[in-house]
Amino acid sequence: MLAEIKGLNEECGVFGIWGHEEAPQITYYGLHSLQHRGQEGAGIVATDGEKLTAHKGQGLITEVFQNGELSKVKGKGAIGHVRYATAGGGGYENVQPLLFRSQNNGSLALAHNGNLVNATQLKQQLENQGSIFQTSSDTEVLAHLIKRSGHFTLKDQIKNSLSMLKGAYAFLIMTETEMIVALDPNGLRPLSIGMMGDAYVVASETCAFDVVGATYLREVEPGEMLIINDEGMKSERFSMNINRSICSMEYIYFSRPDSNIDGINVHSARKNLGKMLAQESAVEADVVTGVPDSSISAAIGYAEATGIPYELGLIKNRYVGRTFIQPSQALREQGVRMKLSAVRGVVEGKRVVMVDDSIVRGTTSRRIVTMLREAGATEVHVKISSPPIAHPCFYGIDTSTHEELIASSHSVEEIRQEIGADTLSFLSVEGLLKGIGRKYDDSNCGQCLACFTGKYPTEIYQDTVLPHVKEAVLTK
């Protein structure tokens with residue numbers, strides 16, 4: 001569904017390259033391919049081997065770099081970031097990469113995808129020790145930990161600092177002479193490494209490699225730190241306490257269909273989810289349609305499995321200005337009609353299966369069901385290609401309270417009545433794992449299922465949780 005309307009948003013995307021004369025330009029194109037991961041801000045920091053130069057701003061990547069600013073960022077290495085704010089707010093000071101300059105130790109740039117669940121505790125400790133924070137972003141915590149580390153080399157300072165962090169993080173760190181890549185011990189966020197000639201490329205999604213012409217090498221492993229400089233790439237471990245738990249929503253919703261995560265194509269996974277959904281809850285109907293864009297693959301899979309024709313029953317308007325999209329519920333509801341239209345010629349007089357990837361608040365689903373009925377659909381059967389999202393996420397998705405999750409307090413039947421569908425079905429957790437290609441009976445399935453099951457792969461600290469949801473979360 002539409003991220004801006006739906007209220008289900010990912011924090012950001014990161015891209016980095018080392019060893020190319022046009023590193024900032026390539027980073028620009030890489031970030032453009034990751035724009036779906038964040039639209040509130042973008043930035044690029046580059047190094048020429050002696051100094052770091054940067055430009056960043058609020059808005060889309062094309063808005064931030066529109067008046068020749070890109071030509072001012074020069075170097076053979078660069079890291080970039082597109083942001084959706086889930087921690088710290090969306091102000092300019094929080095736009096990444098964050099750049100820290102020191103007369104004694106040189107400069108350091110940080111780009112981060114994820115969310116640190118112990119950031120509040122660490123920040124308080126650092127402030128008690130005299131650290132002064134310039135932003136409200138949890139990313140800045142790492143910079144202060146590095147600065148205060150007692151280790152001699154930057155590599156050891158970073159490894160020591162990373163060992164103190166809890167939560168989800170895919171970090172790109174750049175100095176004048178090297179780029180360092182790190183992924184949390186659970187591997188909650190995707191991060192891949194590739195090659196572009198002799199240059200090393202790192203990105204949140206493999207679709208960025210295709211756009212810039214890079215060749216995929218492998219995934220960055222959980223607990224792994226890569227040190228990339230003019231001498232090549234070296235891999236080290238900063239944690240041996242590994243428990244791979246890739247966010248399931250990356251397959252269901254966030255990532256582009258042409259990306260691969262852990263060797264699994266996102267489009268194929270979503271199509272399989274639709275097939276599993278058909279196995280679990282088929283219904284008699286005349287036409288299947290998907291809510292664009294992220295649900296189309298699942299809808300195709302559902303149609304193939306049931307033999308019901310797939311049709312383009314909903315159209316997305318791609319030219320609604322971003323300034324319209326606001327976080328208020330009233331504008332979010334009105335936004336559905338501006339962003340989506342039902343195709344009367346497809347759905348009129350038909351029993352329609354509407355496939356969507358998830359339900360968060362239920363508001364958008366209700367509006368779309370109403371839209372289909374107004375276009376003449378005689379029945380609307382809603383099929384969701386994921387289990388009910390009943391628990392908050394603290395790892396970088398903008399769902400931090402139970403109150404904003406309708407499945408947290410409503411049964412499936414109550415949700416069906418709320419959205420006005422004839423029937424409503426969610427995919428089971430078992431169906432989700434099988435669709436992605438994981439073993440359901442595996443004690444470590446490789447996926448984070450916390451928003452469905454309430455079982456979090458890391459400790460959840462009290463200050464991470466808003467007071468009115470502490471008790472519910474901390475007892476899981």
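Each residue, glycine too, has its Cβ placed from N, Cα and C.
The following features are taken from Swiss-Prot:
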- Cys12: active site, nucleophile (ACT_SITE)
- Cys247, Cys393, Cys448, Cys451: [4Fe-4S] cluster binding site (BINDING)
- Ser294, Asp356, Asp357: Mg(2+) binding site (BINDING)
- 12-231: domain 'Glutamine amidotransferase type-2' (DOMAIN)
- Phe394 to Val: Partial loss of activity (MUTAGEN)
- Asp442 to Ser: Partial loss of activity (MUTAGEN)
- Cys448 to Ser: Loss of activity (MUTAGEN)
- Cys451 to Ser: Loss of activity (MUTAGEN)
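In the set Cys12, Ser294, Asp356, Asp357, none of the recorded positions has a C-alpha within 10 Å of the C-alpha of Cys451 (mutagenesis position). In terms of C-alpha distance, the listed recorded positions Cys12, Ser294, Asp356, Asp357, Cys448 place Cys448 closest to Cys393 ([4Fe-4S] cluster binding site). With the fewest other Cβ atoms inside 10 Å of its Cβ, the least crowded of the binding-site residues Asp356, Asp357 in this structure is Asp356. Between the C-alpha atoms of Phe394 (mutagenesis position) and Cys247 ([4Fe-4S] cluster binding site), the distance comes to 11 Å. Within the same chain, residues at least six positions away from Cys448 (mutagenesis position) with a Cβ under 8 Å of its Cβ are Asn186, Leu188, Ser245, Ile246, Cys247, Ser248, Tyr395, Pro457. Under the three-state DSSP scheme, Cys448 (mutagenesis position) falls in the strand class. In the predicted model, the domain 'Glutamine amidotransferase type-2' (12-231) has a mean pLDDT of 93. Asp357 (Mg(2+) binding site) sits 20 Å from Cys12 (active site, nucleophile), taking the C-alpha atoms as the reference points. The recorded positions in question are Cys12, Cys393, and the one with the fewest Cβ neighbours inside 10 Å is Cys393.
In sequence order, Leu188, Ser248, Met249, Tyr395, Ile397, Leu449, Ala450 are the same-chain residues whose CB sits within 8 A of the CB centroid of Cys247, Cys393, Cys448, Cys451, the residues recorded for [4Fe-4S] cluster being left out.
Cβ neighbours within 10 Å of Ser294 (Mg(2+) binding site), excluding its own Cβ and spanning all shown chains: 27. Each residue contributes its Cα atom, and for Ser294 (Mg(2+) binding site) and Cys12 (active site, nucleophile) those atoms are 17 Å apart.
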